[in-house]
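Quick look at what Swiss-Prot annotates:
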- Tyr57 to Ala: Does not affect enzyme activity when serine concentration is saturating but reduces significantly when limiting (MUTAGEN)
- Arg91 to Ala: Reduces the enzyme activity (MUTAGEN)
- Arg94 to Ala: Reduces the enzyme activity (MUTAGEN)
- Arg96 to Ala: Does not affect enzyme activity (MUTAGEN)
- Arg131 to Glu: Does not affect enzyme membrane association; when associated with 212-E--E-219 (MUTAGEN)
- His138 to Ala: Reduces the enzyme activity (MUTAGEN)
- His138: active site (ACT_SITE)
- Lys140 to Ala: Abolishes the enzyme activity (MUTAGEN)
- Tyr159 to Ala: Reduces the enzyme activity when serine concentration is saturating but becomes comparable to the wild type when limiting (MUTAGEN)
- Asp169: active site (ACT_SITE)
- 239-451: domain 'PLD phosphodiesterase 2' (DOMAIN)
- Ile316 to Asp: Stabilizes the monomeric form of the enzyme; when associated with 441-D--D-450 (MUTAGEN)
- His357 to Ala: Abolishes the enzyme activity (MUTAGEN)
- His357: active site (ACT_SITE)
- Lys359 to Ala: Abolishes the enzyme activity (MUTAGEN)
- Leu446 to Cys: Increases enzyme dimer formation through disulfide linkage (MUTAGEN)
Amino acid sequence: MLSKFKRNKHQQHLAQLPKISQSVDDVDFFYAPADFRETLLEKIASAKQRICIVALYLEQDDGGKGILNALYEAKRQRPELDVRVLVDWHRAQRGRIGAAASNTNADWYCRMAQENPGVDVPVYGVPINTREALGVLHFKGFIIDDSVLYSGASLNDVYLHQHDKYRYDRYHLIRNRKMSDIMFEWVTQNIMNGRGVNRLDDVNRPKSPEIKNDIRLFRQELRDAAYHFQGDADNDQLSVTPLVGLGKSSLLNKTIFHLMPCAEQKLTICTPYFNLPAILVRNIIQLLREGKKVEIIVGDKTANDFYIPEDEPFKIIGALPYLYEINLRRFLSRLQYYVNTDQLVVRLWKDDDNTYHLKGMWVDDKWMLITGNNLNPRAWRLDLENAILIHDPQLELAPQREKELELIREHTTIVKHYRDLQSIADYPVKVRKLIRRLRRIRIDRLISRIL
């Protein structure tokens, strides 16, 4: 059993977090990507004071164009609006994985700026590390006036369900002046005005090697840049705590670590990529040993955004969903006893050829973590991540919380035995060969740390 002292240490961490009081009527849950798109467009069109869009990317496709056009239109209608977009510096200047870097998102931002003279919608490129593989802007949240529309989604056709296919995420709108001010000021001070951050809608922007030293210093500064605010809520009322972090010792990571053992009945986790840091796996095993329930909802390998159908040309990146499945199979084989007793429930999400991008945690009925953090080594060490921790001690959000989980579970099947998952021997020949080659040179471990 977890000693009283240790449990108190975890609970103490949560109790001491500064909390901002939140009205239950000012929290909206959305349950589908199309609703998220419509809400975002409505909020942009009705904004009175500020629009700050932060995302990994804003893609040059129908979905992304709809958003950028709406931002230009809002600025044209109300020139006094403070409108800004922040995306990852490296991601914006390359093609999609496996495609050449011609006509990139950054080129599109430049064209939009040239086609709209006198309408300033700055797009800032944020370099979290000198190379994309070593860290990206994974901070989430669209701050519009006194609201934060929060999702792990980026902005493109599938995330916005612009056409047939969708990528499933979580979507919440929180109206809270204090929290939106804290997030807006932090983004302005620590990201927008950060060294190494340059406008992508400027054709004369520097090349990455020219700002390498600035990027390194910027990353160092971000490690120490937490939100600083006084809470105004106690531990008995509905509250929100914004969190931000870069690096394994961040307050966000510490909070995730302390949140899990506070489950008295049940912990539920969603992640699209099953590659949990060892420290979180230990937390899960400890909960199971104490008789607590753990539910993990992950995407089926075919619902992974890196999955390549067998009838399409194979690329190395297409091995990733199989590596995640190997991780899950290994995890389940260790814990099959708890699967047999229904104490550990693992669900695989699959809905036709749509993809799964959900992340977050639910601890009992009282805590909810909404985040873009994939709960993997990459999120733990390399990317700039953030989250909003919701404390609901009076269960005021219970109906929405239950509905959200019910809908997430709708397209899932429960894994009853680790052998229900394919083993390497069952994989397509090219995948099998690649994985065995990676294992021979021990590079699979390195890959798991950066993916």
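Numbering starts at 1 and runs along the chain as it is shown here.
Cβ coordinates come from backbone N, Cα and C, glycine included.
Features per Swiss-Prot, on structure.
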residue : record               : CB count, 10 Å
Tyr57   : mutagenesis position : 18
Arg91   : mutagenesis position : 22
Arg94   : mutagenesis position : 14
Arg131  : mutagenesis position : 13
His138  : mutagenesis position : 24
Lys140  : mutagenesis position : 25
Tyr159  : mutagenesis position : 26
Asp169  : active site          : 24
Ile316  : mutagenesis position : 12
Lys359  : mutagenesis position : 25
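The separation of Asp169 (active site) from His357 (mutagenesis position), Cα to Cα, is 5 Å.
Within 10 Å of the Cβ of His357 (mutagenesis position) there are 26 other Cβ atoms, across all protein chains. Considering only the recorded positions Arg91, Arg94, Arg131, His138, Lys140, Asp169, the residues lying within 10 A of Lys359 (mutagenesis position) on a C-alpha to C-alpha basis are Asp169. In terms of Cα distance, the mutagenesis positions that sit within 10 Å of Asp169 (active site) are Tyr159, chosen from Arg94, Tyr159, Ile316. Comparing Tyr57 (mutagenesis position) with Lys140 (mutagenesis position), their Cα atoms are 11 Å apart once rounded. Here the candidates are the mutagenesis positions Arg91, Tyr159, Ile316. The one whose C-alpha lies nearest to that of Arg131 (mutagenesis position) is Arg91.
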